[in-house]
Amino acid sequence: MDVDLPPPGPLTSGGLRVTALGGINEIGRNMTVFEHLGRLLIIDCGVLFPGHDEPGVDLILPDMRHVEDRLDDIEALVLTHGHEDHIGAIPFLLKLRPDIPVVGSKFTLALVAEKCREYRITPVFVEVREGQSTRHGVFECEYFAVNHSTPDALAIAVYTGAGTILHTGDIKFDQLPPDGRPTDLPGMSRLGDTGVDLLLCDSTNAEIPGVGPSESEVGPTLHRLIRGADGRVIVACFASNVDRVQQIIDAAVALGRRVSFVGRSMVRNMRVARQLGFLRVADSDLIDIAAAETMAPDQVVLITTGTQGEPMSALSRMSRGEHRSITLTAGDLIVLSSSLIPGNEEAVFGVIDALSKIGARVVTNAQARVHVSGHAYAGELLFLYNGVRPRNVMPVHGTWRMLRANAKLAASTGVPQESILLAENGVSVDLVAGKASISGAVPVGKMFVDGLIAGDVGDITLGERLILSSGFVAVTVVVRRGTGQPLAAPHLHSRGFSEDPKALEPAVRKVEAELESLVAANVTDPIRIAQGVRRTVGKWVGETYRRQPMIVPTVIEV
């Protein structure tokens, strides 16, 4: 957290506090906590994928310290849609408290169920759809249809005694959506008639003028490209973009080709989409990868993952000649039906070069309309602001330039400048008597998942440069296997944090007390012990030094 704000004080009686633990000044890790009358409601719980300067990291989670001490206060986790940056961290939250009600649409919950199955977690689901309302303690939620690049997306109105909040989630105003489900702007405008006290609004494309193209415009382009291909066609797209996959299938079948899904997430998501009726394709039009390799090249279309150059994705392995089932040849047509996420340029261009070296023809959005964004452009957001007429605005889901562009749009529609809150992750915004203001900040950092340690959640060393710039505290504890009983004094070591060798002595006593409380609570899982140690040291450092160095806990069982 770059801001230097004190912790927020006690919430004014009857007020509402909004704290984003992720999703601001970044695209990913979306998680927002609402507090009212001592109870909590969470909207979304997603991951961020690591950049090139974060080696050895598979996933980056929201920092959940803010809720770890208040798990029993959580009324529900409510989901806007099923993209990884909104649902990917759910298993890690449910590890802390498995019975948190998880509220979402049919398709979103189906994806969450698949994800949680990998972690042997069975969530408590509450399925909703647009037009419905649910009550969760002191919070009432109403759901609005939203058009986005994955099915069944929702915007969420949260009604509290402090006022009405509208969270758009990821939103677009496609007037010709392939699934026939446009964003419910009339419903949100009716909400504006009764008064929206705070709008949390998607900022992703706020700096792009005008209105974004419709998803329906991609289909004809894909049809033209497949029709003109003499050999095999491989289309890469996001595994959650069911409307895109449907258009690829429709074009392939119309041109006499059969379709095969490639990549674990693509196969899984399309299976779920078919089961729930979101994807329509006959069994006779689908083939497995092995059968696809035996067919004439001009009789097949492969739909695969790997649009962002992920090293282990299906397309990347094809480009390196390492895919166990598919061997690319000169004359294959590769269509990258996606946007280029900032930070992935080097990886994507590397895959394109490798494909070109093989002799394949590569088509991206730069050559033909093979992709459109799932986020509203500036002109669409103006429709939203003029319809909802919010009293206060908190731009979310975007980098600083996107957030500021969104703030400018809000101001242009008459929202007072002092009512537009440009917050950061960890910054608390209080809504009291219809007025929103920043009240302080809670410590937040990045929580890393290292795939080499299955299910491990914690801060890990990313490299000497990052350690020296941020500082870190390494904590080693030795406990008896099966009981969690400490067998030696905790050892703490810091670097880039404090030069005083005695600076961490109070933290040692804090860790000893935490270990004793964990033993008393019969906590024996080393992951839970590590989480408790990290939380304790992080809280002590934050309170004592107002710093957030990396906390690296190691639990040794003997």
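Just so it is clear, glycine is given a Cβ too, placed from its N, Cα and C backbone atoms.
Since this is a predicted model, take the numbers as computed values, not measurements.
As annotated by Swiss-Prot, Zn(2+) 1 binding site applies to HIS81, HIS83, HIS148, ASP170, with the evidence given as sequence analysis. The secondary structure of HIS148 (Zn(2+) 1 binding site), as reduced to three states from DSSP, is coil rather than helix or strand. Residues within less than 8 Å, Cβ to Cβ, of HIS148 (Zn(2+) 1 binding site) and separated from it by at least 6 positions along the same chain comprise HIS81, GLY169, ASP170, ILE171, LYS172, GLY374, HIS375.
Here Swiss-Prot flags ASP85, HIS86, ASP170, HIS397 as Zn(2+) 2 binding site. Its Cβ taken as reference, ASP170 (Zn(2+) 1 binding site) is surrounded by 24 other Cβ atoms within 10 Å in the chains shown.
Listed in sequence order, the residues of the same chain lying 6 or more apart from SER373 (substrate binding site) and placing their CB within less than 8 Å of its CB are SER149, LYS172, THR204, ASN205, GLY212, SER339. Taken from Swiss-Prot, the feature substrate binding site covers HIS371, VAL372, SER373, GLY374, HIS375.
Annotation note: ASP184 (mutagenesis position) sits in a coil segment as assigned by DSSP. The mutagenesis experiment ASP184 to Ala is recorded by Swiss-Prot, whose note states: Significantly decreased beta-lactamase and RNase activity.
Quoted from Swiss-Prot for the published mutagenesis HIS397 to Val: Significantly decreased beta-lactamase and RNase activity. Within 10 Å of the C-beta of HIS397 (mutagenesis position) there are 30 other C-beta atoms, taking all protein chains into account.
Less than 8 angstroms from the CB of ASP85 (Zn(2+) 2 binding site) sit GLY23, ILE27, GLY28, ARG29, ASN30, GLY46, VAL47, LEU48, each of them six or more residues away in the same chain. The distance from the Cα of HIS83 (Zn(2+) 1 binding site) to the Cα of HIS397 (mutagenesis position) comes to 13 Å. Of all the recorded positions in the list HIS86, ASP184, HIS371, VAL372, the shortest Cα-Cα distance to HIS397 (mutagenesis position) is found for HIS86. Cβ neighbour count for HIS81 (Zn(2+) 1 binding site) (all protein chains, 10 Å cutoff from its Cβ): 28. Taking the Cβ of HIS375 (substrate binding site) as centre and 10 Å as the limit, one finds 24 other Cβ atoms among all the protein chains shown. Within 8 A of the CB centroid of the Zn(2+) 1 site residues HIS81, HIS83, HIS148, ASP170, the other residues of that chain are THR80, GLY82, HIS86, VAL146, SER149, THR150, ALA153, GLY169, GLY374.
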